Amino acid sequence: MASSSSLVPDRLRLPLCFLGVFVCYFYYGILQEKITRGKYGEGAKQETFTFALTLVFIQCVINAVFAKILIQFFDTARVDRTRSWLYAACSISYLGAMVSSNSALQFVNYPTQVLGKSCKPIPVMLLGVTLLKKKYPLAKYLCVLLIVAGVALFMYKPKKVVGIEEHTVGYGELLLLLSLTLDGLTGVSQDHMRAHYQTGSNHMMLNINLWSTLLLGMGILFTGELWEFLSFAERYPAIIYNILLFGLTSALGQSFIFMTVVYFGPLTCSIITTTRKFFTILASVILFANPISPMQWVGTVLVFLGLGLDAKFGKGAKKTSH
(Lines of atoms letter the chains of each structure in order from A and count residues from 1; the text may use other names and numbers.)
(Lines give C-alpha, C1' and ligand atoms only; values in the text may rest on other atoms or scores of the structure.)
Protein backbone atom coordinates (compact mmCIF):
# COMPACT_ATOMS: atom_id res chain seq x y z
CA MET A 1 0.00 0.00 0.00
CA ALA A 2 1.03 3.62 -0.39
CA SER A 3 2.74 5.44 2.40
CA SER A 4 0.40 7.50 4.57
CA SER A 5 2.43 10.64 3.85
CA SER A 6 2.31 10.01 0.07
CA LEU A 7 -1.48 10.31 0.21
CA VAL A 8 -1.03 14.02 0.93
CA PRO A 9 -0.36 16.42 -2.02
CA ASP A 10 3.07 18.08 -1.77
CA ARG A 11 1.72 21.63 -1.56
CA LEU A 12 -0.54 20.68 1.36
CA ARG A 13 1.98 18.64 3.32
CA LEU A 14 3.67 21.49 5.22
CA PRO A 15 0.39 23.25 6.21
CA LEU A 16 -1.04 19.86 7.26
CA CYS A 17 2.03 19.12 9.39
CA PHE A 18 1.80 22.51 11.07
CA LEU A 19 -1.94 22.17 11.74
CA GLY A 20 -1.51 18.62 13.05
CA VAL A 21 1.34 19.62 15.37
CA PHE A 22 -0.54 22.70 16.59
CA VAL A 23 -3.83 20.93 17.41
CA CYS A 24 -2.29 17.81 18.98
CA TYR A 25 0.32 19.60 21.10
CA PHE A 26 -2.07 22.34 22.15
CA TYR A 27 -4.12 19.71 23.98
CA TYR A 28 -0.95 17.80 24.92
CA GLY A 29 0.40 20.83 26.80
CA ILE A 30 -2.82 21.30 28.75
CA LEU A 31 -2.85 17.62 29.77
CA GLN A 32 0.85 17.71 30.67
CA GLU A 33 0.40 20.55 33.12
CA LYS A 34 -2.79 19.02 34.53
CA ILE A 35 -0.93 15.75 35.25
CA THR A 36 2.41 17.08 36.51
CA ARG A 37 1.29 20.17 38.44
CA GLY A 38 -2.11 19.03 39.68
CA LYS A 39 -2.84 18.28 43.34
CA TYR A 40 -4.18 14.84 44.24
CA GLY A 41 -6.12 14.05 47.40
CA GLU A 42 -7.64 16.41 49.93
CA GLY A 43 -6.49 18.54 52.84
CA ALA A 44 -3.08 17.97 54.39
CA LYS A 45 -2.65 14.67 52.53
CA GLN A 46 -2.47 16.23 49.07
CA GLU A 47 0.12 14.68 46.76
CA THR A 48 1.80 15.69 43.50
CA PHE A 49 2.74 13.60 40.47
CA THR A 50 6.51 12.94 40.46
CA PHE A 51 6.82 9.98 38.07
CA ALA A 52 8.48 11.61 35.05
CA LEU A 53 10.13 8.40 33.78
CA THR A 54 6.91 6.39 33.94
CA LEU A 55 4.95 9.14 32.18
CA VAL A 56 7.41 9.16 29.26
CA PHE A 57 7.49 5.32 29.24
CA ILE A 58 3.70 5.15 28.77
CA GLN A 59 3.95 7.88 26.14
CA CYS A 60 6.59 5.92 24.18
CA VAL A 61 4.58 2.68 24.34
CA ILE A 62 1.51 4.41 22.89
CA ASN A 63 3.67 6.15 20.26
CA ALA A 64 5.20 2.82 19.16
CA VAL A 65 1.82 1.07 18.93
CA PHE A 66 0.39 3.95 16.91
CA ALA A 67 3.38 3.93 14.50
CA LYS A 68 3.07 0.14 14.05
CA ILE A 69 -0.59 0.55 13.12
CA LEU A 70 0.31 3.23 10.56
CA ILE A 71 2.97 0.95 9.01
CA GLN A 72 0.59 -2.02 8.95
CA PHE A 73 -2.13 -0.13 7.09
CA PHE A 74 -0.28 2.50 5.03
CA ASP A 75 3.44 1.71 4.78
CA THR A 76 3.88 -2.03 4.21
CA ALA A 77 5.79 -1.61 0.93
CA ARG A 78 8.67 0.39 2.45
CA VAL A 79 11.80 -1.54 3.48
CA ASP A 80 13.67 0.06 6.37
CA ARG A 81 17.48 -0.22 6.08
CA THR A 82 18.41 2.21 8.85
CA ARG A 83 21.06 0.91 11.27
CA SER A 84 19.76 -0.13 14.69
CA TRP A 85 22.57 1.68 16.53
CA LEU A 86 21.45 4.94 14.93
CA TYR A 87 17.92 4.45 16.23
CA ALA A 88 19.35 3.60 19.67
CA ALA A 89 21.53 6.73 19.77
CA CYS A 90 18.64 8.89 18.62
CA SER A 91 16.31 7.40 21.22
CA ILE A 92 18.78 8.12 24.04
CA SER A 93 18.96 11.82 23.17
CA TYR A 94 15.23 11.95 22.37
CA LEU A 95 14.00 10.46 25.63
CA GLY A 96 16.66 12.32 27.60
CA ALA A 97 15.27 15.58 26.22
CA MET A 98 11.72 14.53 26.99
CA VAL A 99 12.41 13.34 30.55
CA SER A 100 14.42 16.44 31.45
CA SER A 101 11.73 18.68 29.92
CA ASN A 102 8.95 16.92 31.83
CA SER A 103 11.00 16.96 35.04
CA ALA A 104 11.55 20.71 34.65
CA LEU A 105 7.79 21.20 35.10
CA GLN A 106 8.23 20.24 38.75
CA PHE A 107 10.37 23.38 39.22
CA VAL A 108 9.07 25.89 36.65
CA ASN A 109 5.57 26.61 35.35
CA TYR A 110 4.50 25.51 31.88
CA PRO A 111 4.94 28.90 30.11
CA THR A 112 8.56 29.07 31.33
CA GLN A 113 9.20 25.53 30.10
CA VAL A 114 7.61 26.30 26.74
CA LEU A 115 9.63 29.48 26.15
CA GLY A 116 12.82 27.72 27.23
CA LYS A 117 12.12 24.95 24.73
CA SER A 118 11.49 27.61 22.08
CA CYS A 119 15.30 27.80 21.84
CA LYS A 120 15.25 24.37 20.17
CA PRO A 121 16.12 25.72 16.67
CA ILE A 122 19.43 27.02 18.06
CA PRO A 123 21.10 23.70 19.02
CA VAL A 124 19.57 22.02 15.95
CA MET A 125 21.14 24.71 13.75
CA LEU A 126 24.51 24.88 15.54
CA LEU A 127 25.02 21.12 15.63
CA GLY A 128 23.89 20.86 12.00
CA VAL A 129 26.57 23.40 11.06
CA THR A 130 29.35 21.86 13.15
CA LEU A 131 28.64 18.14 12.71
CA LEU A 132 26.88 17.93 9.32
CA LYS A 133 28.67 20.91 7.68
CA LYS A 134 25.43 22.67 6.74
CA LYS A 135 25.30 26.32 5.67
CA TYR A 136 22.46 28.73 6.44
CA PRO A 137 21.78 32.24 5.03
CA LEU A 138 22.61 35.26 7.20
CA ALA A 139 18.89 36.02 7.71
CA LYS A 140 18.48 32.66 9.42
CA TYR A 141 21.19 33.44 11.98
CA LEU A 142 19.72 36.90 12.65
CA CYS A 143 16.28 35.42 13.26
CA VAL A 144 17.76 32.88 15.67
CA LEU A 145 19.55 35.67 17.56
CA LEU A 146 16.24 37.53 17.87
CA ILE A 147 14.70 34.38 19.33
CA VAL A 148 17.57 34.03 21.82
CA ALA A 149 17.14 37.65 22.96
CA GLY A 150 13.42 37.12 23.50
CA VAL A 151 13.94 33.92 25.46
CA ALA A 152 16.64 35.58 27.59
CA LEU A 153 14.21 38.38 28.50
CA PHE A 154 11.53 35.86 29.31
CA MET A 155 13.78 33.73 31.52
CA TYR A 156 15.31 36.68 33.40
CA LYS A 157 14.01 37.09 36.93
CA PRO A 158 15.07 39.87 39.34
CA LYS A 159 16.71 38.60 42.53
CA LYS A 160 14.31 37.85 45.34
CA VAL A 161 14.94 36.84 48.94
CA VAL A 162 13.04 33.60 48.79
CA GLY A 163 15.60 30.91 49.63
CA ILE A 164 14.35 27.61 48.25
CA GLU A 165 12.47 29.23 45.35
CA GLU A 166 15.70 30.52 43.84
CA HIS A 167 17.21 27.04 43.97
CA THR A 168 14.25 25.31 42.35
CA VAL A 169 14.04 27.85 39.53
CA GLY A 170 17.75 27.39 38.79
CA TYR A 171 17.42 23.61 38.75
CA GLY A 172 14.46 23.80 36.37
CA GLU A 173 16.41 26.01 33.97
CA LEU A 174 19.36 23.59 34.09
CA LEU A 175 17.03 20.76 33.08
CA LEU A 176 15.73 22.87 30.19
CA LEU A 177 19.31 23.52 29.00
CA LEU A 178 20.05 19.79 29.07
CA SER A 179 16.84 19.14 27.14
CA LEU A 180 17.82 21.66 24.44
CA THR A 181 21.28 20.12 23.97
CA LEU A 182 19.78 16.66 23.58
CA ASP A 183 17.20 18.06 21.12
CA GLY A 184 20.10 19.27 18.97
CA LEU A 185 21.75 15.84 19.00
CA THR A 186 18.43 14.22 18.09
CA GLY A 187 18.11 16.57 15.12
CA VAL A 188 21.59 15.64 13.88
CA SER A 189 20.78 11.91 14.12
CA GLN A 190 17.49 12.35 12.25
CA ASP A 191 19.16 14.41 9.52
CA HIS A 192 21.76 11.66 9.10
CA MET A 193 19.00 9.02 8.77
CA ARG A 194 17.06 10.90 6.11
CA ALA A 195 20.22 11.75 4.12
CA HIS A 196 21.86 8.31 4.15
CA TYR A 197 19.01 5.82 4.56
CA GLN A 198 15.89 7.71 3.36
CA THR A 199 14.18 6.54 6.55
CA GLY A 200 10.38 6.74 6.44
CA SER A 201 8.55 8.80 9.05
CA ASN A 202 6.56 5.87 10.45
CA HIS A 203 9.61 3.60 10.72
CA MET A 204 11.56 6.39 12.40
CA MET A 205 8.75 6.94 14.88
CA LEU A 206 8.33 3.20 15.59
CA ASN A 207 11.99 2.33 16.13
CA ILE A 208 12.96 5.40 18.15
CA ASN A 209 10.02 4.79 20.47
CA LEU A 210 10.75 1.04 20.74
CA TRP A 211 14.32 1.76 21.85
CA SER A 212 13.06 4.42 24.22
CA THR A 213 10.50 2.00 25.68
CA LEU A 214 13.25 -0.59 26.28
CA LEU A 215 15.58 1.89 27.98
CA LEU A 216 12.86 3.51 30.07
CA GLY A 217 11.41 0.13 31.03
CA MET A 218 14.76 -0.85 32.53
CA GLY A 219 14.97 2.54 34.23
CA ILE A 220 11.59 2.43 35.97
CA LEU A 221 12.16 -1.17 37.07
CA PHE A 222 15.65 -0.45 38.41
CA THR A 223 14.58 2.66 40.33
CA GLY A 224 11.32 1.11 41.56
CA GLU A 225 9.38 4.06 40.16
CA LEU A 226 6.97 1.74 38.32
CA TRP A 227 5.63 0.25 41.58
CA GLU A 228 5.34 3.69 43.17
CA PHE A 229 3.40 4.91 40.13
CA LEU A 230 1.04 1.90 40.22
CA SER A 231 0.36 2.59 43.90
CA PHE A 232 -0.29 6.26 43.10
CA ALA A 233 -2.64 5.32 40.23
CA GLU A 234 -4.50 2.93 42.54
CA ARG A 235 -5.09 5.78 45.00
CA TYR A 236 -6.11 8.22 42.25
CA PRO A 237 -7.51 6.14 39.33
CA ALA A 238 -8.86 9.25 37.57
CA ILE A 239 -5.30 10.07 36.49
CA ILE A 240 -5.22 7.02 34.18
CA TYR A 241 -7.74 8.64 31.82
CA ASN A 242 -5.64 11.81 31.56
CA ILE A 243 -2.43 9.82 30.99
CA LEU A 244 -4.02 7.77 28.19
CA LEU A 245 -5.32 10.95 26.54
CA PHE A 246 -1.86 12.46 27.00
CA GLY A 247 -0.30 9.45 25.24
CA LEU A 248 -2.81 9.56 22.39
CA THR A 249 -2.25 13.26 21.70
CA SER A 250 1.50 12.58 21.81
CA ALA A 251 1.19 9.76 19.26
CA LEU A 252 -0.94 11.80 16.87
CA GLY A 253 1.38 14.79 17.24
CA GLN A 254 4.49 12.66 16.73
CA SER A 255 3.17 11.27 13.45
CA PHE A 256 3.10 14.85 12.13
CA ILE A 257 6.47 15.61 13.75
CA PHE A 258 8.24 12.73 12.01
CA MET A 259 6.51 13.50 8.70
CA THR A 260 7.94 17.02 8.99
CA VAL A 261 11.42 15.73 9.87
CA VAL A 262 11.51 13.34 6.89
CA TYR A 263 10.15 15.77 4.28
CA PHE A 264 11.44 19.13 5.50
CA GLY A 265 14.26 18.45 7.97
CA PRO A 266 14.75 18.80 11.75
CA LEU A 267 15.30 22.59 11.67
CA THR A 268 11.97 23.25 9.93
CA CYS A 269 10.36 20.85 12.39
CA SER A 270 11.85 22.69 15.38
CA ILE A 271 10.61 26.02 14.01
CA ILE A 272 7.10 24.61 13.51
CA THR A 273 6.97 23.21 17.04
CA THR A 274 8.11 26.58 18.38
CA THR A 275 5.62 28.79 16.52
CA ARG A 276 2.63 26.97 17.92
CA LYS A 277 3.79 27.54 21.50
CA PHE A 278 2.60 31.11 21.87
CA PHE A 279 -0.98 29.86 21.80
CA THR A 280 -0.09 27.13 24.28
CA ILE A 281 1.26 29.80 26.63
CA LEU A 282 -1.94 31.82 26.34
CA ALA A 283 -4.02 28.74 27.13
CA SER A 284 -1.87 27.95 30.18
CA VAL A 285 -2.11 31.54 31.43
CA ILE A 286 -5.89 31.58 31.01
CA LEU A 287 -6.63 28.09 32.37
CA PHE A 288 -4.06 27.87 35.19
CA ALA A 289 -3.58 31.56 36.08
CA ASN A 290 0.19 31.40 35.56
CA PRO A 291 1.52 34.97 35.97
CA ILE A 292 3.60 36.53 33.17
CA SER A 293 5.39 39.86 33.73
CA PRO A 294 5.53 42.75 31.20
CA MET A 295 9.20 41.93 30.52
CA GLN A 296 8.27 38.34 29.76
CA TRP A 297 5.61 39.52 27.33
CA VAL A 298 8.26 41.65 25.55
CA GLY A 299 10.43 38.54 25.34
CA THR A 300 7.50 36.57 23.95
CA VAL A 301 6.94 39.17 21.22
CA LEU A 302 10.64 39.11 20.26
CA VAL A 303 10.67 35.31 20.07
CA PHE A 304 7.76 35.11 17.71
CA LEU A 305 8.86 38.17 15.72
CA GLY A 306 12.07 36.26 15.02
CA LEU A 307 10.07 33.21 13.98
CA GLY A 308 7.85 35.30 11.72
CA LEU A 309 10.84 36.91 10.00
CA ASP A 310 12.42 33.48 9.63
CA ALA A 311 9.33 32.18 7.86
CA LYS A 312 9.56 35.10 5.40
CA PHE A 313 13.31 35.50 4.84
CA GLY A 314 15.14 32.47 6.24
CA LYS A 315 15.35 29.94 3.42
CA GLY A 316 16.50 26.34 3.85
CA ALA A 317 20.01 25.16 4.54
CA LYS A 318 22.50 24.10 1.93
CA LYS A 319 24.44 20.92 2.57
CA THR A 320 28.14 21.03 1.84
CA SER A 321 28.71 17.44 2.83
CA HIS A 322 26.82 14.59 4.32
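Numbers run from 1 along the shown chain.
Yeah, the Cβs are placed from backbone N, Cα and C, and that goes for glycine too.
Although substitutions are noted, the structure shown does not include any of them.
Owing to the predicted nature of the structure, the values given are computational and were not obtained by experimental measurement.
In Swiss-Prot, a mutagenesis experiment is listed as LYS117 to Ala, annotated with the note Loss of ATP:ADP antiporter activity.
The Cβ of LYS120 (mutagenesis position) has LEU180, ASP183, GLY184, SER270, THR273, THR274 as same-chain neighbours under 8 Å, each 6 or more residues away in sequence. In Swiss-Prot, a mutagenesis experiment is listed as LYS120 to Ala, annotated with the note Loss of ATP:ADP antiporter activity.
Its Cβ placed at the centre, ARG276 (mutagenesis position) has 18 other Cβ atoms within 10 Å. For the mutagenesis experiment ARG276 to Ala, the note given by Swiss-Prot reads: Loss of ATP:ADP antiporter activity.
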Query raised in the report: Can you tell me how far the Cα of LYS117 (mutagenesis position) sits from the Cα of ARG276 (mutagenesis position), in Å?
Result: 12
